[in-house]
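This report refers to the structure that appears directly beneath it.
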Amino acid sequence: MSNQWWDEWAEKCHSKAHRQLLFWRYLVKQTLLLVEDDKNLADGLLVSLEQAGYDCLHAETIADVKQHWDKADLVILDRQLPDGDSVQHLMDWKKIKDIPVILLTALVTVKDKVTGLDAGANDYLTKPFAEAELFARIRAQLRSPDSGQDDSKVVTSNLTIDKATREVFFNGESITLTRTEFDLLLFLASNLGRVFTRDELLDHVWGYNHFPTTRTVDTHVLQLRQKLPGLEIETLRGVGYKMKA
């Protein structure tokens, strides 16, 4: 893509929402550090996290954590590691880089939770756990104003959109979309439950209002439904579209 073409296109994108879409494409992909010595659990969780669009690092011991810490945007941290209790080192690690930490542990008492949170953890999830809950907690921490992280992905129960790489995963499978299909999907998924008229979608996604026909929106919605079967984009007759939460 030439710089001249990009500049001309960006000038047409007068709406704030569409300028944000352009900016999102340059955000850095988020990296998670999983600190877990249970090989089976770690292997399965790493696969799921990568399918959700995250880059992943893995450490099995306290000794391995320090070399990875400054590369991560969030840490999923087991407490009971082969070389000790990880929370005893948490304050020191956070001095290297203050990033969100989710403790994922079999220690379940109130005292255990208080100890972990007082040591600097941002969240505490006990084993056994549901992946969906862990992923929701990850998303919550990464979009928190206190995390200092860019929210470079849109994630729902079955959909992951990476704004930086323009990759889309639906039900764990990679989906190839055109540029406009991607922009439309990203906009709707970023505004779950909100209703938009066809003219509003033309403005936000295409970047200008004067387009030959609003049927263009209908065509692209149809293409998204065909490429992502089961995607819940609802048609409100006589009004427009919304994506269900």
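The backbone N, Cα and C atoms fix where each Cβ goes, and this holds for glycine too.
None of the noted substitutions appears here; every position holds its original residue.
What Swiss-Prot lists as domain 'Response regulatory' is 31-142, and the listing cites sequence analysis. Restricting the average to the domain 'Response regulatory' (31-142) gives a pLDDT of 93.
For the mutagenesis result ASP78 to Ala, the note given in Swiss-Prot is Partially inactive. Shows a modest defect in colonization. A coil conformation is recorded for ASP78 (mutagenesis position) in the three-state DSSP classification, outside any helix or strand. If you draw a 10 Å sphere around the CB of ASP78 (mutagenesis position), it holds 22 other CB atoms from the protein chains shown.
Swiss-Prot documents ASP78 to Glu as a published mutagenesis change and attaches the note Constitutively active. Does not significantly impair colonization.
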